[in-house]
Amino acid sequence: MEISTENWCKKPKNRSIFSKNISFQKQNKSTEEPPSSVQKLLASLQQAQNKSDLSEQPSTSKPKKNEKRKKAVAQAPASAPAPGPEEKKKQPKRASVGARMQQQAENARISQTKRPRQVSTSKGSSRNTTAPEQQNYQQQQQQYKGPRIPTDILDELEFRFISNMVECEINDNIRVCFHLELAHWYYIDHMVEDDKISGCPNVGSRDFNFQMCQHCRVLRKYAHRADEVLAKFREYKSTVPTYGAILVDPEMDHVVLVQSYFAKGKNWGFPKGKINQAEPPRDAAIRETFEETGFDFGIYSEKEKKFQRFINDGMVRLYLVKNVPKDFNFQPQTRKEIRKIEWFKIDDLPTDKTDELPAYLQGNKFYMVMPFVKDIQIYVQKEKEKLRRRKAEAVQSTPSSSIFSQLFPAQPPPPVPEDATPTRPMYKRLTSEELFSAFKNPPAGEVARPTLPDMSPAVNGLDTLAVLGICTPLKPGASLNEFSGAPQNCPMISEEAGSPADPSAEIGFAMPMDLKQPVVTSDHPWQHHKISDSSAPPQTLESHQGWLDTQLVNTIMHSPNHPLPPTSNSPATPTAVLGHLIGKPIQPQAILPQAATPTALGSAEKPKSSRISLSDNSAFKAISSTQKQSIPKATAAPPSTEKTRSASLSGSSQVVGKPARNLFNSVVSPVSSGIQSIQGDGGAWEDVWFREQLAATTTAGTSISSLAASNQELAMINREETPIEDPYFKQQAYQKAQKAQSLIPACSQWTNSIKLDIDYVVGPLSFWMQQFSTKSPVSGTGPQLP
């Protein structure tokens with residue numbers, strides 16, 4: 001098979017011409033604009049493809065020459081002449097296609113990472129920028145800010161909204177934007193539209209925020225990124241929960257919708273708004289509804305049905321409020337927030353975009369209403385069914401046969417006209433004067449007992465309320481509405497009506513008269529409080545009739561409450577006794593002086609220092625006498641019988657004709673008394689020490705033990721001749737006493753006379769007489785003892 005060389009020669013020529021055209025086009029484009037990195041990459045790929053196509057052809061001498069010529073023409077510029085053979089040899093070899101592509105990718109990466117230098121507005125960086133660059137930057141900033149707000153206006157806005165911000169809010173972008181939003185609203189409402197203030201341009205939130213950040217010192221750190229902060233704030237605000245209300249009329253046929261002031265077109269929605277920080281959801285709904293409509297549903301209803309939906313990644317919760325009067329004058333409480341407020345029929349509202357609107361609703365948009373319409377219609381239908389069912393049950397219900405139905409016969413409701421609509425009573429906010437006036441008590445003449453219908457059968461003199469147990473029975477012959485006022489000489493409970501001061505009339509039966517006032521002795525320091533007749537009952541205090549026991553309150557209020565002096569030896573007698581309130585009242589009487597009787601803990605004291613005292617911390621407490629004597633150990637003489645003895649309960653004495661108890665619980669320890677036999681006994685020492693601690697605790701503490709108190713009480717009141725035996729002390733005390741019969745009791749150890757052994761101390765007397773005798777020779781060394 002022969003291959004013609006002419007065809008092979010033609011193909012390279014055509015390809016070379018095509019490649020020349022491509023190279024010329026690329027060179028023309030490069031003269032117009034510099035090639036980008038992408039264009040360079042495409043060109044290198046095209047060249048690599050052409051090279052691969054040529055390499056697939058058969059290798060002959062002529063194609064090789066043509067290929068070299070084609071490469072030289074493609075690489076040479078359009079205006080430059082074709083290089084000669086010598087110049088071709090001098091040209092350096094170019095890198096491979098892969099190396100060139102890697103280099104181009106590296107250059108593109110470096111060009112993308114480089115950012116244009118930003119000119120700083122701080123004072124320290126102004127020296128690094130030239131004057132033209134600074135001037136251009138200021139011109140750009142001036143165009144960015146828009147109309148300039150006066151400086152004094154910015155100062156006032158900073159004082160109102162920025163100066164009071166805490167540090168944590170200043171460092172929070174979102175909280176700063178919330179404060180700037182409030183400042184912008186205040187600027188538009190009170191400064192731009194005020195004729196008295198001139199030079200306040202109407203700027204948008206973007207320009208306003210930038211000027212405030214430039215003016216306020218604490219917000220200057222946000223000036224260079226005001227757009228970024230504002231974008232984050234708008235994104236965050238779209239996720240803040242929204243709360244509002246669905247206001248429905250009493251018939252539940254119509255609902256209130258509002259139109260925003262800046263809304264484009266006739267867009268309608270429910271009154272709602274964003275919740276504030278740390279605000280309860282229901283309070284936020286009440287606040288937003290009141291700001292947009294002037295209707296405060298917080299005083300109209302206590303519990304509402306809630307509807308909740310998520311719209312554009314934001315939660316919207318609405319509270320359905322029923323029985324809203326249709327004649328209420330809705331007025332927005334904020335400026336430039338609500339344009340219109342109207343009633344719409346619930347059944348005519350669309351539930352989807354494809355629903356056809358009635359003719360009178362054509363042109364209106366309900367995009368923010370449609371997600372809730374279907375749920376509202378279902379709820380309204382159920383409520384209407386419940387209302388019809390209740391009316392039917394009320395008509396078919398029969399009166400009950402209980403006793404209350406006989407006492408209170410059911411009366412038919414007044415006729416209601418057909419055209420009348422059920423309305424809920426209107427309430428208003430009370431002022432402080434109206435609120436406190438409601439707690440004032442009416443005069444005594446205006447207070448009356450509740451009236452009841454006639455009973456069947458009628459019984460003369462029967463108090464219906466007393467039979468039912470509602471009120472206290474009245475005094476026979478007293479009128480239902482006649483009450484006596486409270487006396488002026490003492491404070492009384494003014495919450496109930498007064499009544500006569502007759503005790504039998506107050507409680508309905510005669511009170512027992514066997515309760516007597518405690519007798520006060522002549523030496524009592526409160527003798528001026530005593531009445532003339534000591535056995536007369538206490539003076540009755542006037543009180544009024546009521547369900548509370550006011551006699552108890554008045555008795556406590558009028559009883560003298562003076563504390564006893566600590567040095568008083570008079571009997572402690574209560575000043576008032578509430579015997580009718582206690583099942584078995586305590587009636588302490590004055591105790592006459594009697595002979596002392598041994599008690600459970602030792603000998604009884606004299607009557608003057610052994611009285612019963614009703615104190616706050618103990619039911620019965622023995623009052624310690626103030627005539628205690630401090631006697632040194634084994635040095636003082638025995639006291640006389642005329643003086644008052646110590647009030648210690650651990651003393652031991654013997655009374656003529658009465659048995660005595662010798663207990664080893666003296667205040668003198670065995671160590672100080674020097675009793676060897678007691679110390680030597682193994683168990684006696686522990687028993688003596690325990691009894692000393694018990695006596696010291698009961699004497700020095702605020703109250704004595706229950707066992708000692710009960711024994712002391714019986715000893716003081718009964719005064720029996722037979723001593724009261726204590727089983728606790730009887731078991732061991734008598735055993736110790738039998739062992740120590742030959743010893744001197746510890747409690748009387750200090751009463752013995754002291755005798756010094758003179759012979760043991762100074763020696764025999766004969767020795768001293770011999771030493772100082774004139775007959776004996778005088779010794780220079782002095783007396784010497786044997």
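Using N, Cα and C of the backbone, Cβ positions are placed for all residues, glycine too.
The annotation domain 'Nudix hydrolase' is assigned in Swiss-Prot to 238-366. Each residue in the domain 'Nudix hydrolase' (238-366) has a pLDDT score, and their mean in this model is 90.
What Swiss-Prot says about the mutagenesis result for R287 to E is this: In var1; defective ADL, ADF, AWB and AWC sensory neuron cilia. For R287 (mutagenesis position), other Cβ atoms within 10 Å of its Cβ number 18.
For the recorded site, E288 (Mg(2+) binding site), the DSSP three-state label reads helix. Taken from Swiss-Prot, the feature Mg(2+) binding site applies to E288, E292.
Neighbour count (other Cβ atoms within 10 Å of the Cβ, all protein chains): 15 for E291 (mutagenesis position). Among the sequence features in Swiss-Prot, the mutagenesis site E291 to Q is noted as follows: Abolishes mRNA decapping activity.
Neighbour counts of Cβ atoms within 10 Å were compared across the binding-site residues E288, E292; the minimum falls on E288.
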